[in-house]
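Novice: One structure follows; several queries about it will come next.
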Amino acid sequence: MDHAEENEIPAETQKYLVERPIFSHPVLQERLHVKDKVTDSIGDKLKQAFTCTPKKVRNIIYMFLPITKWLPAYKFKEYVLGDLVSGISTGVLQLPQGLAFAMLAAVPPVFGLYSSFYPVIMYCFFGTSRHISIGPFAVISLMIGGVAVRLVPDDIVIPGGVNATNGTEARDALRVKVAMSVTLLSGIIQFCLGVCRFGFVAIYLTEPLVRGFTTAAAVHVFTSMLKYLFGVKTKRYSGIFSVVYSTVAVLQNVKNLNVCSLGVGLMVFGLLLGGKEFNERFKEKLPAPIPLEFFAVVMGTGISAGFNLHESYSVDVVGTLPLGLLPPANPDTSLFHLVYVDAIAIAIVGFSVTISMAKTLANKHGYQVDGNQELIALGICNSIGSLFQTFSISCSLSRSLVQEGTGGKTQLAGCLASLMILLVILATGFLFESLPQAVLSAIVIVNLKGMFMQFSDLPFFWRTSKIELTIWLTTFVSSLFLGLDYGLITAVIIALLTVIYRTQSPSYTVLGQLPDTDVYIDIDAYEEVKEIPGIKIFQINAPIYYANSDLYSSALKRKTGVNPAIIMGARRKAMRKYAKEVGNANIANATVVKVDAEVDGENATKPEEEDDEVKFPPIVIKTTFPEELQRFLPQGENIHTVILDFTQVNFMDSVGVKTLAGIVKEYGDVGIYVYLAGCSAQVVNDLTSNRFFENPALKELLFHSIHDAVLGSQVREAMAEQETTVLPPQEDMEPNATPTTPEA
């Protein structure tokens, strides 16, 4: 036996013994002394807010310009090699993705290069993540393309009698203007949200929602790329059912497919799939992943130029890539009223994708990212970038994994990648003018593999949470058929409705005691758990507020089987039977107390003559009900206390407090005490502010724990038994007397 086993304490001897008073709320408060809270005056707060100290200035600079904090602490010898390798690896991937995602955005390819340069440089200064790769992203590019195609469709008539070539250029110029306007507006939205500290909005985009949305976006991207892969000419669609129209259009024109274009695309597709599998299998042995996309671009460009595929076989190619950077231009703000819905969706989706990947990599490497500053950084990248003809950017998942996986330590790796793009823009762009669009299509489709793998979420959510499965499926279906903008809005609404549903339909549990312990567990779950005679313990795992207060009251009566209306009805029957037996017509016609209560959500007040079948187990209440009438009551368990477990209730509103007050009175009218156990400070404050404790004696109903409430109930009943034994019976007790409401 090893040392650990020799010193191991048998489980049956691991016990704890506690001896203390029964803590009702007043008793516990007598033992506690509230700390004096020293609050600053308004003048002191204003003075502190407007006082300028070197430390405060430094912290503001660090917050708004994170580069001023991490760059001076840059460990050159440790970081430079990793950043160098990572920057080159990310740059060679960013080039083909920039060209390909420009096709998704419905703008000329060179604008994808601009979007891969300017925002990356700006994010290096303002971003808080050290590892994510900022630039064009398939989902955001597709959303931009949807707006551009909606406002500037393929069949738009350009005034001026231009020829086909010039007409295409004019159409593309209009689409660039639309993309710039959407980008500027989405950037302004992100910046304003960040300044107003609205970074928390990302929490409303739950993981099932984001994954369902990106999966639907992957289907949209896939269908958009098919026409380039097959080399067919089809109209580009946007809006509701656009994915269906795009697929049908490709299938209708498949007889006109370009075999050469398809062959080149499939060759690159196979090369990338096999190469990525090789990279994944040998990633531990490779110093860096093989830049397959870059090799595909070089190979595709070489084959296209060598065999003159564009002229000889009508293969569509990238076309002219003008050298040099364009001068700044003002986006057309007059389009804002046409694109604001899309801009909001793009701003939120772009931020959500960025912050989720940033947090994932930050947790892996042990540092913090600031959601509000990320919003500001993205807002600056998009709003200022739009002046230089960029379209909306976000975090690219595939590039971020490459940048982190190849040893990147800081955003200097991203800067190096953007400098490689700058080299292409200024000097070598013309080399890629012969690149077939089918190659870019294959690159995009292969990079969708990770998103399509998210279909494996379905069996996981089926096993773990049907509600999250519903969110995933509804998000996917709505985004697939309604379009990404309205699909996202629909998905957020559905996600919020599930939050309401969870609180409106919580789980209700009747608890029992594990014998000889202070442990109380679901009585239906374990055989060892037993109910305490005379006591019902009822638990809810949600707040009690206007949406579920009536359901809570009904569930309490249904699950515990203790319904005041049924109890009162049983007493009426007992009095009628007693009156019939003794022939006392005065008793039979005596006035009884009418009780308004709910049975299964309906008004349970009934006339005396009604004799409906009792739906709940017969229960006799231990009260001052006349002893000579007890034999007429149905046999059942004597219930004297109902304990409401509030340990999982985090707040109550005024409607919930009124419902609780009604429950206390309703049960009190039939002689049953209602105790509240485990109330948090917030719940006590809610009860106090809603005047639940107008009668101070009601505070005696509050107990620190379930066990305190159980012991308090048992002590109260024991004392009542002693009083009954000592005191003579009351001779003048009226048969139809109603027991008074129990007092704490």
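All positions are counted from 1 along the displayed chain.
The backbone N, Cα and C atoms fix where each Cβ goes, glycine too.
What you see is the original sequence, not a version with the noted changes.
Pasting the feature list from Swiss-Prot:
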BINDING   S398  salicylate binding site
DOMAIN    525-713  domain 'STAS'
MUTAGEN   E169 to Q  No effect
MUTAGEN   K177 to Q  No effect
MUTAGEN   R197 to Q  Shifts the voltage-sensitivity to more negative values
MUTAGEN   K233 to Q  Shifts the voltage-sensitivity to more negative values; when associated with Q-235 and Q-236
MUTAGEN   R281 to Q  No effect; when associated with Q-283 and Q-285
MUTAGEN   D332 to Q  No effect
MUTAGEN   D342 to Q  Shifts the voltage-sensitivity to more positive values
MUTAGEN   R399 to C  Largely abolishes anion-dependent electromotility-related charge movement
MUTAGEN   R399 to K  Does not affect anion-dependent electromotility-related charge movement
MUTAGEN   R571 to Q  Shifts the voltage-sensitivity to slightly more positive values; when associated with Q-572 and Q-577
MUTAGEN   K577 to Q  Shifts the voltage-sensitivity to slightly more positive values; when associated with Q-571 and Q-572
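Buried or exposed, and what's around them? Tell me for each listed feature.
Specialist: In the three-state DSSP classification, S398 (salicylate binding site) falls within a helix.
Confidence annotation: the domain 'STAS' (525-713) carries a mean pLDDT of 77 in the model.
Every protein chain considered, the tally of other Cβ atoms within 10 Å of the Cβ of E169 (mutagenesis position) stands at 15.
The number of other CB atoms found within 10 A of the CB of K177 (mutagenesis position), across every protein chain shown, is 20.
For R197 (mutagenesis position), the number of other Cβ atoms no farther than 10 Å from its own Cβ, over all displayed protein chains, is 10. DSSP gives R197 (mutagenesis position) a coil state; it is part of no helix or strand.
A coil conformation is recorded for K233 (mutagenesis position) in the three-state DSSP classification, outside any helix or strand.
Residues near R281 (mutagenesis position) in space but far in sequence (CB under 8 A, at least 6 apart, same chain): none are found.
Cβ environment of D332 (mutagenesis position): K177, V178, M180, S181 lie under 8 Å away, each six or more residues apart in the same chain.
D342 (mutagenesis position) falls within a helix when secondary structure is assigned with DSSP. Within 10 Å of the C-beta of D342 (mutagenesis position) there are 27 other C-beta atoms, taking all protein chains into account.
For R399 (mutagenesis position), applying a Cβ distance below 8 Å and a minimum sequence separation of six or more within one chain yields T90, L93, Q94, Q97, S133, G135.
Cβ-based neighbour count (10 Å, all protein chains) for R571 (mutagenesis position) stands at 25.
DSSP assigns K577 (mutagenesis position) to a helix.
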Novice: What's the number of neighbouring CB atoms sitting within 10 A of the CB on K233 (mutagenesis position)?
Specialist: 11
Novice: Between S398, K577, which of the recorded positions has the fewest other CB atoms within 10 angstroms in the structure shown?
Specialist: K577
Novice: What does DSSP call R281 (mutagenesis position) in the simple three-state scheme?
Specialist: helix
Novice: Measuring Cα to Cα, how many Å separate R197 (mutagenesis position) from R571 (mutagenesis position)?
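Specialist: Between the alpha carbons of R197 (mutagenesis position) and R571 (mutagenesis position) there are 61 Å.
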